Amino acid sequence: DCLGWFSGCDPNNNKCCEGYVCHWKYPWCRYDL
């Protein structure tokens, strides 16, 4: 199971769905703009 849009995530263990990024400053799944 991957994490969807705006789910809290761990930048060191990114489990976001494909197409999303997890940044240390913004620790939630979001589009890579």
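Numbers here mean position along the shown chain, with the first residue as 1.
Including glycine, each Cβ sits where the backbone N, Cα and C put it.
What you see is a predicted model, and the numbers here were worked out from it, not measured in a lab.
Under mutagenesis, Swiss-Prot gives L3 to A with this note: Slight increase in potency towards Nav1.2, no change towards Nav1.3 and Nav1.7. Shown in sequence order, C9, K15, C16, C17, Y20, C29 are the residues of the chain, 6+ apart in sequence, with a C-beta less than 8 angstroms from the C-beta of L3 (mutagenesis position).
Annotation of the published mutagenesis W5 to A in Swiss-Prot: Important decrease in potency towards Nav1.2, Nav1.3 and Nav1.7; the original residue is retained in the structure shown. Cβ contacts within 10 Å of W5 (mutagenesis position), excluding its own Cβ and spanning all protein chains shown: 12.
Quoted from Swiss-Prot, the note on the mutagenesis of F6 to A is: Important decrease in potency towards Nav1.2, Nav1.3 and Nav1.7. Under 8 Å, Cβ to Cβ, and six or more positions away along its own chain, F6 (mutagenesis position) finds W28, C29, R30.
Here the residue is the original one, while Swiss-Prot reports the published mutagenesis S7 to R with the comment Increase of inhibitory potency towards Nav1.2, Nav1.3 and Nav1.7, generating a non-selective inhibitor with nanomolar potency at the three Nav subtypes; when associated with K-18. DSSP classifies S7 (mutagenesis position) as coil under the three-state reduction. There are 16 other Cβ atoms within 10 Å of the Cβ belonging to S7 (mutagenesis position).
Note on N14 (mutagenesis position): other Cβ atoms within 10 Å of its Cβ, all shown chains, come to 14. The note that Swiss-Prot attaches to the published mutagenesis N14 to D is: Increase of Nav1.2/Nav1.7 selectivity over Nav1.3; when associated with R-27.
One entry in Swiss-Prot concerns the mutagenesis experiment N14 to A. Its note says: Slight decrease in potency towards Nav1.2, no change towards Nav1.3 and Nav1.7.
According to Swiss-Prot, the mutagenesis experiment Y20 to A carries the annotation: Loss of potency towards Nav1.3, and important decrease (10-fold) of potency towards Nav1.2 and Nav1.7.
The mutagenesis experiment P27 to R is recorded by Swiss-Prot, whose note states: Increase of Nav1.2/Nav1.7 selectivity over Nav1.3; when associated with D-14. Residue environment of P27 (mutagenesis position) contains 12 other Cβ atoms, counted within 10 Å of its Cβ in all protein chains. P27 (mutagenesis position) carries neither a helix nor a strand DSSP state and counts as coil.
Among the sequence features in Swiss-Prot, the mutagenesis site P27 to A is noted as follows: Decrease in potency towards Nav1.3, no change towards Nav1.2 and Nav1.7.
Here the residue is the original one, but Swiss-Prot notes a mutagenesis experiment at this spot, W28 to A: Loss of potency towards Nav1.2, Nav1.3 and Nav1.7. Its Cβ placed at the centre, W28 (mutagenesis position) has 15 other Cβ atoms within 10 Å.
Swiss-Prot lists Y31 to A among its mutagenesis entries, and the accompanying note reads: Important decrease in potency towards Nav1.2 and Nav1.3, slight decrease towards Nav1.7. Using a 10 Å Cβ-Cβ cutoff, Y31 (mutagenesis position) registers 8 neighbours.
According to Swiss-Prot, the mutagenesis experiment L33 to A carries the annotation: Loss of potency toward Nav1.3, slight decrease in potency towards Nav1.7, and no change towards Nav1.2. DSSP assigns L33 (mutagenesis position) to coil in the three-state reduction, placing it in neither a helix nor a strand.
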Distance, Y31 (mutagenesis position) to S7 (mutagenesis position) (CA atoms, angstrom): 12
Separation of alpha carbons, Y31 (mutagenesis position) and W5 (mutagenesis position) (Å): 8
Integer Å distance between the CA atoms belonging to N14 (mutagenesis position) and P27 (mutagenesis position): 10
Rounded inter-Cα distance in Å - L33 (mutagenesis position), N14 (mutagenesis position): 17
